[in-house]
Amino acid sequence: MSEKMVAIMKTKPGYGAELVEVDVPKPGPGEVLIKVLATSICGTDLHIYEWNEWAQSRIKPPQIMGHEVAGEVVEIGPGVEGIEVGDYVSVETHIVCGKCYACRRGQYHVCQNTKIFGVDTDGVFAEYAVVPAQNIWKNPKSIPPEYATLQEPLGNAVDTVLAGPISGKSVLITGAGPLGLLGIAVAKASGAYPVIVSEPSDFRRELAKKVGADYVINPFEEDVVKEVMDITDGNGVDVFLEFSGAPKALEQGLQAVTPAGRVSLLGLYPGKVTIDFNNLIIFKALTIYGITGRHLWETWYTVSRLLQSGKLNLDPIITHKYKGFDKYEEAFELMRAGKTGKVVFMLK
């Protein structure tokens, strides 16, 4: 193994990132070193690249970016048990304390002292990465790296879609970005019908149809609530899944969901949102779930089994694959323009 590696690094505050050569890190106690086989770009990585207000408050350059990964364990630090060199793995990004009130109740996904791998630590946009052993997930060999790297965001989609009954339910999904597209795949694999998708981008509406959406709506040109009511014989959808983070989409979805329906919210909003709580939530007796992270480790088992079932239609979602990191700037600019689904760097 070489002593040097290439990595995409946020070297300083400001727009962009740099491809640099750095030392291969060494795993410390309770850590493992993985060789990266595939890694994918998340919206969080784009925020760091663009250096938005959140990134400015959270990221401390110089730092290697990236957190979605499939890799192979190549070295084990002191005190690590249950993991071996050669294991094919992915990484849960929430580094939890195990001691706070939430953790002691088994609610690790809302740990009060969470650190995020690849946000608060160096990440996986590199040939090698050091990972806390407690965050390692072992993959079946049958799952290819370009799918295995998607398990972390797939976990977000699974928790959103499967927060309540979904088989045989009518569903409205607002937002067909990468997470929304994964939500479509999970909903279809889980027996939802019809799956209706509201998305303003022509490119993403086409992707939504390829993934399996039964109906697509352009919210800039069509009345979303009217279209949903027409499709559902005036009843509204059983389940509303909000992936966009757009306040208008939230309002439309709450109007379009049937009384006593279920709502799952994953999209993050730009600020405070004004909602008619009385008429859109209370009098409709809606059940609402806020979604963050993934349930450790229940969601990972669900994601892995869905992948092994072969029922998830992920190929249309992976719109761009790059061999190595050389074209990382092109990849990020395409994502900024909304011209991608998931972008994967292949290092195998």
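Here the Cβ of each residue, glycine as well, is placed from N, Cα and C on the backbone.
Annotated features in Swiss-Prot:
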ACT_SITE  His47  active site, charge relay system
BINDING   Cys42, His67, Glu68  Zn(2+) 1 binding site
BINDING   Cys97, Cys100, Cys103, Cys111  Zn(2+) 2 binding site
BINDING   Leu179, Glu199, Arg204, Leu266, Gly267, Leu268, Ile291, Thr292  NAD(+) binding site
MUTAGEN   Thr44 to Ala  Total loss of enzymatic activity
MUTAGEN   Glu152 to Ala or Gln  Almost complete loss of enzymatic activity
MUTAGEN   Glu152 to Lys  Total loss of enzymatic activity
MUTAGEN   Arg204 to Ala  Large decrease in affinity for NAD(+)
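For Glu68 (Zn(2+) 1 binding site), the nearest neighbour among the listed recorded positions (Cys103, Leu179, Arg204), judged by C-alpha distance, is Leu179. Under the DSSP three-state reduction, Glu68 (Zn(2+) 1 binding site) is assigned to strand.
Under the DSSP three-state reduction, Leu266 (NAD(+) binding site) is assigned to coil, being neither helix nor strand. Of Leu179, Glu199, Ile291, all annotated as binding-site residues, the residue with the shortest Cα distance to Cys100 (Zn(2+) 2 binding site) is Ile291. Every protein chain considered, the tally of other Cβ atoms within 10 Å of the Cβ of Glu152 (mutagenesis position) stands at 26. Using CA atoms as reference points, the binding-site residues His67, Leu179, Gly267, Thr292 were checked against Thr44 (mutagenesis position), and the closest is His67. DSSP classifies Thr292 (NAD(+) binding site) as coil under the three-state reduction.
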